[in-house]
Amino acid sequence: MKLNRFGAAVGVLAAGALVLSACGNDDNVTGGGATTGQASAKVDCGGKKTLKASGSTAQANAMTRFVNVFEQACPGQTLNYTANGSGAGISEFNGNQTDFGGSDVPLSKDEAAAAQRRCGSPAWNLPVVFGPIAVTYNLNSVSSLNLDGPTLAKIFNGSITQWNNPAIQALNRDFTLPGERIHVVFRSDESGTTDNFQRYLQAASNGAWGKGAGKSFQGGVGEGARGNDGTSAAAKNTPGSITYNEWSFAQAQHLTMANIVTSAGGDPVAITIDSVGQTIAGATISGVGNDLVLDTDSFYRPKRPGSYPIVLATYEIVCSKYPDSQVGTAVKAFLQSTIGAGQSGLGDNGYIPIPDEFKSRLSTAVNAIA
């Protein structure tokens, strides 16, 4: 596998799309099954030799591992992934430009109808990658910062413009915040990360947000940057800035992350595998059958103290039955390896491994892809 970057590299990424690619062409291959690492997960190799997918930048770093595991499980097969945002991932999948799409939000009603026309069968939303959204900031004098939903909403809609605003200071009584102007950085591209973050602001701000949600940033203030890589780089290089990033990008850029005060009470919550795992454990499925859309409202206003509330699930948007069975076979094999051996080590790279109880439900759906 070869990792290509467009634009100048900063840390893990810089501006532009991340492309995961490997040698080979689009010839079809046949093959038997391979047994890979975690829980001796069965991978039914075969079908299209080189898959193509695009979408969510939040899962870009996880895809690096998933492609490596797929190549090991199914020699001669690979996947090219372009991290160009959830909106592009859905659009390119529905336009039959890719074999599946990655999105941090499930298909809308209209998008699902377009996907069914493209597939000739219902499309499924399969949540495969879980990751917290970090609120990151650049204040040299502040190494630990507490924020809550109402205060974040007022920062990101421009109601609070100074770091020493009384609302922020009240959450951080142990030190005096600087009288520095806040510089908001947001995603300029259509983004599932933005949609999830705005859904959190809407749910957790007690009405302070007032801007709605959606893949485009609605706050009306700040500076836009493309992709998780772009917002990470902008925050790192802008004193007084604040933004939202998928956790793995915040880690890679060594950004300082805020602790979040939640509706469950207790101490402000930092991102850890345990704090996010508690949140995922409370999720329910609102989709029907093998369409595993999650009801994430419980994420944003947790009832259990110690649960980190800003969590996104990245869905792989797939055809339940592909017009070309060779594609369906390969997509199924890729996802089998992803939810099997691909889960090992994710926690070291800013992602949360799929809980065992949910993995069995996901495996049933993946194995049904044709």
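Placement of Cβ uses the backbone N, Cα and C atoms for every residue, glycine included.
According to Swiss-Prot, the feature phosphate binding site maps to SER56, THR57, ALA58, SER86, ASP104, SER191, GLY192, THR193.
Under the three-state DSSP scheme, GLN116 (variant position) falls in the helix class. Here the Cβ of GLN116 (variant position) has 16 other Cβ atoms within 10 Å, regardless of which shown protein chain they belong to. GLN116 to Ala appears in Swiss-Prot as a natural variant; the accompanying note says: In strain: Erdman.
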### Query
Including all protein chains displayed, how many Cβ atoms other than that of GLY192 (phosphate binding site) lie within 10 Å of its Cβ?
29
### Cβ neighbour count within 10 Å of THR193 (phosphate binding site)
29
### THR57 (phosphate binding site) to GLN116 (variant position) - Cα separation in whole Å
24
### Query
If the phosphate site is taken as the center of the Cβ atoms of SER56, THR57, ALA58, SER86, ASP104, SER191, GLY192, THR193, which further residues of that chain fall within 8 Å of it by their Cβ?
GLY55, GLN59, GLY85, GLY102, SER103, VAL105, THR194, ASP195, ASN196, ASN228, GLU246, LEU312, THR314
## Note on the structure
Filtered by Cβ under 8 Å and at least 6 apart in sequence, the residues in the chain of SER191 (phosphate binding site) near it are THR57, GLY85, SER86, GLY87, ASP104, LYS215, SER216, GLY227
### Task
Would you identify the secondary structure of SER191 (phosphate binding site) according to DSSP, in three states?
coil
